[in-house]
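One entry in Swiss-Prot concerns the mutagenesis experiment C15 to S. Its note says: Retains the ability to bind PRDX1; forms a mixed-disulfide with PRDX1; can be reduced by PRDX1; promote motor neuron differentiation as the wild type; when associated with S-18. Among the sequence features in Swiss-Prot, the mutagenesis site C18 to S is noted as follows: Retains the ability to bind PRDX1; forms a mixed-disulfide with PRDX1; can be reduced by PRDX1; promote motor neuron differentiation as the wild type; when associated with S-15. In Swiss-Prot, a published mutagenesis experiment is listed as C25 to S, annotated Enhances the ability to promote motor neuron differentiation. Retains the ability to bind PRDX1; loss the ability to form a mixed-disulfide with PRDX1; loss the ability to be reduced by PRDX1; when associated with S-576. Taken from Swiss-Prot, the feature domain 'GP-PDE' covers 228-485. Annotation of the published mutagenesis H275 to A in Swiss-Prot: Abolishes the ability to promote motor neuron differentiation; the original residue is retained in the structure shown. The mutagenesis experiment C576 to S is recorded by Swiss-Prot, whose note states: Enhances the ability to promote motor neuron differentiation. Retains the ability to bind PRDX1; loss the ability to form a mixed-disulfide with PRDX1; loss the ability to be reduced by PRDX1; when associated with S-25.
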Amino acid sequence: MVKHQPLQYYEPQLCLSCLTGIYGCRWKRYQRSHDDTTKWERLWFLILTSSFFLTLVWFYFWWEVHNDYNEINWFLYNRMGYWSDWSIPILVTTAAGFTYITVLLILALCHIAVGQQMNLHWLHKIGLMTTLITTVVTMSSIAQLWDDEWEMVFISLQATAPFLHIGALAAVTALSWLIAGQFARMEKATSQMLMVTAYLAVVVALYLVPLTISSPCIMEKKALGPKPAIIGHRGAPMLAPENTLMSFQKAVEQKIYGVQADVILSYDGVPFLMHDKTLRRTTNVEEVFPGRAYEHSSMFNWTDLEMLNAGEWFLRNDPFWTAGSLSRSDYLEAANQSVCKLADMLEVIKDNTSLILNFQDLPPDHPYYTSYINITLKTILASGIQQQAVMWLPDTERQLVRQIAPAFQQTSGLKLDAERLREKGIVKLNLRYTKVTNEDVRDYMAANLSVNLYTVNEPWLYSILWCTGVPSVTSDSSHVLRKVPFPIWLMPPDEYRLIWITSDLISFIIIVGVFIFQNYHNDQWRLGSIRTYNPEQIMLSAAVRRSSRDVKIMKEKLIFSEINNGVETTDELSLCSENGYANEMVTPTDHRDTRLRMN
């Protein structure tokens, strides 16, 4: 019986197999190659890199607009006709796409690091293009439908830019190992210069980025102004259904500065609270009056409005994901809320709470179309609330309002020059936080005009506005913001400059050290680390990438070895690369008939 022994045994390379297998479905040794990556695959790598940065921006955008998720859902509700929480599915999908692209990019960079030829599998190419196209379409849709929300990105950078800069600096510094390794192995000086120039341009740009960073929270602690007052948006809509009596009771319990309410008149002249033009979103009108669900809310008599439930929708749709945290008693109370009269709300808040009133325009055929201002004023004055506590927002009949209630704070929702506002008798502005800059706030304050910004729900945004000097904000999450004792971060300018310069110096030292080490290590490998060669190693070695010059040297040494010594056997051949990867070969101990042949 003849016993056959293998000429060679290659130790398994599990990590390398997983790397090339996941990226290009090349799990076997013979499927891998250290040849140069084709131009087609380089194009796919460029697409992959571009997709990474695009999905990074989109993921950052969607994470930061968490402040406005409810507004986004309400906006889509008005366009689509039904309520659904679109924010979380979009966030989850965006996070999944970003994670997928990031993993592919890391695998591609690992291919470069170990000298493997990149060959992205066709399934990944489909997934990459699907993710890219979906992201582009979604971003374009948001830009067209809600371009105002992109201002949120620039505002958020005031809070995150100093930290994003350090993170980007760490990432680019870490890439120096890969760049330096490629630089050391390149044979053409032109290619080396192009690579180093491009890399250094990125590094220098990052070093200088702090010159463009402007954040109001980079300031001395003693210059920090008072904490902005908090106004509950439609009461406390995270703790109770919006514009209901329970919502305003919860707001008063929070001991906040004021509340905001949306007022409209019923068909028989009773002022009540409702934000939408119809009753579909916040009541069960489709069950009680199915034929009138799309009618304007002002076309219902008060006796009809009293029949509607205004709380079940809150528990069913859970717009702020807070319904599950309600106590048993609050849950039952919320389920039984009804449409709220203006007079009932005023009775709850009249003692120590300010009020911003917003009005809906009535249809022209409404019986009180021309007199609803008078009716509302009578209701407010009859409640006993102090006139100084009322911020009057509608531009309609301002002169009449001044005559009847001269102490009302005349408030405007329009961004105009301070001089024009003063001429109109405006003392307060109520604007969306994306509509004003830090300079606008300071100019208005210098002109003795108070500014209230809406809708501010996140502590980081509240902190930025606090550092800016905003006097008050309107919020859905008053119970959260009232517990913010201090801006999330506040840094003196000298301290920030010290962190900036120190980070740049550390990065520079690491980059220079990496380039020196990689060049020294590569020179040592070329001069003395190559001991013996085997043609099978040249063909099958997949752990490292060697230049054509290195492969030529190995082949020449093998040929001269056979000429000088004849056909010999070797006990063990081992080749280590400059990257630290070993492709070891073990031969049998019985060498009687073993021969190495060159084809």
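Here, residue 1 is simply the first one shown, and the rest follow in order.
Quick reminder: no glycine exception, Cβ is built from N, Cα and C everywhere.
What you see is the original sequence, not a version with the noted changes.
Everything Swiss-Prot records as a feature, shown here on the structure.
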residue : record               : DSSP (3 states)
C15     : mutagenesis position : helix
C25     : mutagenesis position : coil
H275    : mutagenesis position : coil
Open item on the list: Quiz question: given the mutagenesis positions C15, C18, C25, H275, which has the greatest number of C-beta atoms lying within 10 angstroms of its own C-beta?
Closed with: H275
Open item on the list: I need the CA-to-CA distance for C18 (mutagenesis position) versus H275 (mutagenesis position), whole Å please.
Closed with: 56
TODO: Average the pLDDT scores across the domain 'GP-PDE' (228-485) and report the rounded value.
DONE: 95
